[in-house]
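Over in Swiss-Prot, the protein carries these features:
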type	residues	note
DOMAIN	2-92	domain '2Fe-2S ferredoxin-type'
VARIANT	LEU6 to Val	In 50% of the molecules
VARIANT	PRO12 to Ala	In 50% of the molecules
BINDING	CYS38, CYS43, CYS46, CYS76	[2Fe-2S] cluster binding site
VARIANT	GLY96 to Ala	In 33% of the molecules
Amino acid sequence: AFKVKLLTPDGPKEFECPDDVYILDQAEELGIELPYSCRAGSCSSCAGKLVEGDLDQSDQSFLDDEQIEEGWVLTCAAYPRSDVVIETHKEEELTG
């Protein structure tokens, strides 16, 4: 498992996430409230920004390659591939 640190409006939340569990699912298991809608990687409700680390987001279909390179992440379809730090609640910034 990897360490996940979420920078939320309520302050930082840290937890361990296995590499085969989506970050959103693991956060919910632990009672951390995060925004989501489709849970399938095809909308922007759960969008966040990767501050550091590596993710596998191959299951998502909403973000384009450029957005992924810029660090955008859909927490409902992201597996950790290293320890990660993610800013959450970023949908407005992504969709403007």
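Cβ atoms are placed via backbone N, Cα and C, with glycine included.
Every residue here is the original one, so none of the noted swaps is modelled.
Distribution of Swiss-Prot features across the structure.
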residue: LEU6; record: variant position; contacts (Cβ under 8 Å, 6+ apart): PRO12, LYS13, GLU14, ILE23, ALA27, ILE32, LEU34, GLY48, ILE86, GLU87, THR88
residue: CYS38; record: [2Fe-2S] cluster binding site; contacts (Cβ under 8 Å, 6+ apart): SER45, CYS76
residue: CYS43; record: [2Fe-2S] cluster binding site; contacts (Cβ under 8 Å, 6+ apart): SER37, PHE62
residue: CYS46; record: [2Fe-2S] cluster binding site; contacts (Cβ under 8 Å, 6+ apart): LEU24, LEU34, PRO35, TYR36, SER37, LEU74, THR75, CYS76, GLU91
residue: GLY96; record: variant position; contacts (Cβ under 8 Å, 6+ apart): none
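PRO12 (variant position) falls within a strand segment according to DSSP.
Taking the centroid of the Cβ atoms of CYS38, CYS43, CYS46, CYS76 as the [2Fe-2S] cluster site, the other same-chain residues with Cβ within 8 Å of it are LEU24, TYR36, SER37, ARG39, ALA40, GLY41, SER42, SER44, SER45, PHE62, LEU74, ALA77. DSSP assigns CYS76 ([2Fe-2S] cluster binding site) to a helix.
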